[in-house]
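Here is the structure we will look at.
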Amino acid sequence: MDCSLLRTLVRRYCAGEENWVDSRTIYVGHKEPPPGAEAYIPQRYPDNRIVSSKYTFWNFIPKNLFEQFRRIANFYFLIIFLVQLIIDTPTSPVTSGLPLFFVITVTAIKQGYEDWLRHKADNAMNQCPVHFIQHGKLVRKQSRKLRVGDIVMVKEDETFPCDLIFLSSNRADGTCHVTTASLDGESSHKTHYAVQDTKGFHTEADVDSLHATIECEQPQPDLYKFVGRINVYNDLNDPVVRPLGSENLLLRGATLKNTEKIFGVAIYTGMETKMALNYQSKSQKRSAVEKSMNTFLIVYLCILVSKALINTVLKYVWQSEPFRDEPWYNEKTESERQRNLFLRAFTDFLAFMVLFNYIIPVSMYVTVEMQKFLGSYFITWDEDMFDEEMGEGPLVNTSDLNEELGQVEYIFTDKTGTLTENNMAFKECCIEGHVYVPHVICNGQVLPDSSGIDMIDSSPGVCGREREELFFRAICLCHTVQVKDDHCGDDVDGPQKSPDAKSCVYISSSPDEVALVEGVQRLGFTYLRLKDNYMEILNRENDIERFELLEVLTFDSVRRRMSVIVKSTTGEIYLFCKGADSSIFPRVIEGKVDQVRSRVERNAVEGLRTLCVAYKRLEPEQYEDACRLLQSAKVALQDREKKLAEAYEQIEKDLVLLGATAVEDRLQEKAADTIEALQKAGIKVWVLTGDKMETASATCYACKLFRRSTQLLELTTKKLEEQSLHDVLFDLSKTVLRCSGSMTRDSFSGLSTDMHDYGLIIDGAALSLIMKPREDGSSSGNYRELFLEICRNCSAVLCCRMAPLQKAQIVKLIKFSKEHPITLAIGDGANDVSMILEAHVGIGVIGKEGRQAARNSDYAIPKFKHLKKMLLVHGHFYYIRISELVQYFFYKNVCFIFPQFLYQFFCGFSQQTLYDTAYLTLYNISFTSLPILLYSLMEQHVGIDVLKRDPTLYRDIAKNALLRWRVFIYWTFLGVFDALVFFFGAYFIFENTTVTINGQMFGNWTFGTLVFTVMVLTVTLKLALDTHYWTWINHFVIWGSLLFYIAFSLLWGGVIWPFLSYQRMYYVFISMLSSGPAWLGIILLVTVGLLPDVLKKVLCRQLWPTATERTQNIQHQDSISEFTPLASLPSWGAQGSRLLAAQCSSPSGRVVCSRWESEECPVLPLHPGLPHKARYGCCRSSLEMPT
């Protein structure tokens, strides 16, 4: 054994097999293999405890504080707080410490509570009882004590305690059914298969007698991928090696169904299970708003440093004159006079930093997080986005990208299952040029369709009849369909009846396969079932044919085909293969290729999904060679997928073409309307699909991506066969630039309205040539730039024959182009996950191809039509709200701090604060925080119906329109202007002591309180003026926050607080309000402060209105006209009356406008004076108007 171990080490590290460290070896039942067997290096594995919590009782405080102070804003305010503690600063440490303490405490309580819930869930899971096999008997232990190598028994409706290799079940065929709803959301039953050599072990003693080792890959989070092999030792013979795949793996979290019990061996436990590995979140995506917010913070940080530096310099300039540095009432001590000048200057600089630090809003981060978290529920609560048929509603997997939904410039969408229903219906099949459709049967004979007779001029004959039946057998055998037989039931141990063809219900992860099997059933051949590795079909003579299933060459999106190897009762071995025409035709050496290709292209143009079917007969020697090739690839632990692909390539060649099938996939409801609305919103839509060009092109026309006026440009393999890639790209570039002229960012993002209507079609092979390096070793960047130049001048792009990674390449190419547009990817299948993860926003459609797309997406919706409301309504609102929140926070903090800066010029730069400590502390926490939070949750600047009806409003917020530098500078200067009004208005009004009742001048605290009062009123009323959508909650919060400020000030200044060391605010607020000039000053200053913003909005709405502002004006006029008496409406002019009569003439003298269904309703011409709402009346209900 030692020599064997040494040999293993030498081979592993000296013979180039170092990659083997990526695998693990497991002794089943902890039994070592017999003497002489291969030795393995023992490894240490974790126990089966699941720990999803982040903290423990001991490390919660230090770890949570460390995580929170990793955020730059929190760390910044911590530094400010420490500076206030260390040096003599003008403000109390409470002013910075209390807000920081509040933010840290709220976050810690929230995270602590969430972690406590995780602890409870972990304990319940770890203490769950599990049945082990130990010395041939069942032993019950807690789940956390399970170890790798233990043999476990799981009963029906129990959850698997760890990741298990399926050894056996009570079923004779060695299968079991599981549901994985807790893992991927799929509630359908999935079939898993036991190891071939262990499926007969039905008792504890049988399983305990097993001697085997399992070699498998190290843990990785992909739920649908697993590579391993099992070595079963029988006596002293060489071990039997069997491959292990995902069909043999039972995942922790899945539930056993319709199976009494199973036995399995633990291979991944605890935090190494796939379920635990999927706890880790996806890579963090950052929205454009968040990036802008961080940029603005840096700007304000620079302003803060500049203010502190200017005041420090001016302080020493001012103190340079005699007696200013040391007045008679504040003489310095000897030690103070001898202090280093630079040290004093640095200390003063820090003190000014503390004084002005409130320009950085500490509460903005908390408010933004609350707004995103609470706002995300508006999507999940939206009843319009709930699908009754599926019983599913939208899902929000992250709330960090809500506002990004309002910034999308490119949409990349899958076709099958996203634009289409993925509900396949068999239409026809073509066998050697003859076309067959269901139900065309006469006297038991299948007749060719009349539309296909002209393709050949003779009947099939005897040879054709054989090929015809061989074609139907190929369809019945080449698939992975399961049969749910109502007569057979689930009890396989009892007597079985022969299944009735009419009672068969087919189940498959691929709707295409179900449609094909059901289609040939209507043509006379019925697939019955797979039993004991034999496939049974019922032919048109009602005889049951049995074929032994020898091998399955599974489908993958790269090969685009699948095959089966079967053996008939007469001993003949066949390989049946079906797949895409581009995948089958190059491997065909015999058959009527031209006739079949012609029919395939015709069906593709009609939008049908096509597959080609071929076969070849294998000699026993050929089958043995194929078996050895497949077995070698299947048991490989390294590069198994690559080796299998090479083996498939060797086997699937020299085929005989049988024919082709056509399946219809209907377009989803309102898919065309959704794409049309998105294009009107200025969003470019690209379709990325694996289908052939003709099929995808027909779908694009059906969904209005391409129109009759669209000039299609092709960049396909067929085109490249005629010209070089360089020539094709330059020709296309000249074509699109001939009418487009110079390119702008608007043309790139699809927002240009004068773009020529070009459509581009590119296939996967052409994209590979564009993306790969040049033959001369130079970069292919120039090809990419040419390609992007063509794409940015096309209104729509179709990418066909795309592999999953190519979809992600396309998204990445556009995402990182020089314009950096915001991208969105939407799909429903596992092949769409790569592009969903690559795009700025990923949306999964909850479809029929599983939940992988929905699980890996940022948002999930039931149907493609729901994308319209998600972007045009929710995305629009989210962006408007969050951008206003960010700008408003900076604005109100400029208003807050700039008077403090101005005050230093009147107090000798002594760092005297203008506001009381309580006001400094509560300004951002209590007085001004709730109104903007409610605004950012509930604001609707235009109605929901208007946004859905007019998609062009989406253009007004495109390209981060509300957070550009121009808008940011406007808000900043507005804050500076208001601060100047507050400070100097109060200063000049109360500079003359005659305006007060008793002739005394206001003190600095009364002056500061007056400025603060005007400021709170102005910033709150500014928000009220910006509010378009009022509810009782808005009224309560806005006016309630003002009343709270007044009540607090009365209480704070009306009581002598014994715990305070000072009483400087006593009677200040009451004294201020008792002065008539103070009331006059408040009213005047608030009015002047709001005036510029009001004037700007009035002038812009009248002179340079945006589309949104025009819509708001129309809505305002409509609301007024609802109360206008009918007699006051403008009369119809003669010209308008004649026009109306001409348009509305009909034989009955009436015009009837019916309810809108699927086509555009003609809009009746109305007099300009009529209310705007009347324009849409005919679309809502039947309307009759006399001529």
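Please read every residue number as a count from 1 along the shown chain.
Including glycine, each Cβ sits where the backbone N, Cα and C put it.
Annotated features in Swiss-Prot:
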type     : residues                                                                           : note
MUTAGEN  : Q84 to E                                                                           : Mutant mice surviving beyond the perinatal period show a reduction in brain size, dilated lateral ventricles and neurologic deficits. Increased sphingomyelin levels in various regions of mutant embryos
BINDING  : D414, T416, D828, D832                                                             : Mg(2+) binding site
BINDING  : D414, K415, T416, E513, F555, K578, R609, T689, G690, D691, R801, K807, N831, D832 : ATP binding site
ACT_SITE : D414                                                                               : active site, 4-aspartylphosphate intermediate
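Feature map: Swiss-Prot annotations on the structure.
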{"residue": "Q84", "record": "mutagenesis position", "contacts (Cβ under 8 Å, 6+ apart)": "T91, S92, P93, T95, S96, G97, V354"}
{"residue": "D414", "record": "Mg(2+) binding site", "contacts (Cβ under 8 Å, 6+ apart)": "V687, L688, T689, K807, I826, G827, D828, G829, N831, D832"}
{"residue": "T416", "record": "Mg(2+) binding site", "contacts (Cβ under 8 Å, 6+ apart)": "N422, R609, D665, T689, G690, D691, D828, G829"}
{"residue": "F555", "record": "ATP binding site", "contacts (Cβ under 8 Å, 6+ apart)": "T480, S510, R561, M562, G579"}
{"residue": "R801", "record": "ATP binding site", "contacts (Cβ under 8 Å, 6+ apart)": "S582, G690, D691, K692, M693, D763, G764, A765"}
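The Cβ of D828 (Mg(2+) binding site) has 31 neighbouring Cβ atoms from other residues within 10 Å, across all protein chains displayed. Counted within 10 Å of its Cβ, the other Cβ atoms near N831 (ATP binding site) come to 23, all protein chains included. Taking all protein chains in view, 25 other C-beta atoms sit within 10 angstroms of the C-beta of R609 (ATP binding site).
DSSP assigns D832 (Mg(2+) binding site) to a helix.
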